[in-house]
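Written out below as structure tokens is the structure these notes cover.
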Amino acid sequence: MADAASQVLLGSGLTILSQPLMYVKVLIQVGYEPLPPTIGRNIFGRQVCQLPGLFSYAQHIASIDGRRGLFTGLTPRLCSGVLGTVVHGKVLQHYQESDKGEELGPGNVQKEVSSSFDHVIKETTREMIARSAATLITHPFHVITLRSMVQFIGRESKYCGLCDSIITIYREEGILGFFAGLVPRLLGDILSLWLCNSLAYLVNTYALDSGVSTMNEMKSYSQAVTGFFASMLTYPFVLVSNLMAVNNCGLAGGCPPYSPIYTSWIDCWCMLQKEGNMSRGNSLFFRKVPFGKTYCCDLKMLI
């Protein structure tokens, strides 16, 4: 119980601290660029046309809504984080209890020790089920979080309170509205998990010397590196999921010119791939100008 409480508190603290970063990231993913491109230098020192980074973007939001505005969508995100942690922990606890029951079963037969690869498959499968259950239950809060952020673009107030947002989504879209963008999110989580654990197993088994005294430390580093690599490869699923969660929901940020109306998440994927925007929002610094993007300054000139 104490471990669960500490995980919830730690997760909530990290959620609060990272909220401004996620807010900026979501607006960039949707394609909202309120600040015009500038001439800057990339990491190699070459002069390029690039978009303002995280701090300039956050400063722009704060200049309109104040610093408190950077924490828009925090309440549903906290609810999602707390509920997800509890569900994830309960599912894993169920598996642990079933393992203990098998060990203490009648006859107390000694089981064969499974190979390390079988162990990886078993643990990854359990983690996948736990994460998927948590994602499925918390996705409605995730949708509300994204929409409350995206309404900054059109200065709407459609998704302000948690209860009001739930009523609005149910009234306009029904139950399915709470699960907009769920499929690519689940696929991305599952692929990322299996890719991360499989790569970590291969590195730990064939690349690291088991005789090294710092073996456990090296394994933790390899897990972190493979996790980062897996998240980079599966980022398009995150982008598509977030875009589908806000697409055609009655907000300016989910409609043209910021976002086309997608018929499905596959349609969204194909269109982003065609435009070369599959990594949009992945980097918050040294941001290159995306293809075919309309800026706020351009829109003002057209009005």
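Note: Cβ is positioned from N, Cα and C throughout, glycine not excepted.
At each noted site, the model still has the original residue.
In sequence order, Gly281, Leu284 constitute the residues six or more apart from Lys25 (mutagenesis position) in its chain with CB-CB distances below 8 Å. Here Swiss-Prot describes Lys25 to Glu as a published mutagenesis experiment; the accompanying note says: Hyperactive mutant with enhanced protein insertase activity.
Listed in sequence order, Arg131, Ser132, Thr135, Thr234, Phe237 are the same-chain residues at least 6 apart in sequence whose CB falls under 8 Å from the CB of Asp189 (mutagenesis position). Reduced to three states, the DSSP call for Asp189 (mutagenesis position) is helix. The mutagenesis experiment Asp189 to Arg is recorded by Swiss-Prot, whose note states: Abolished protein insertase activity.
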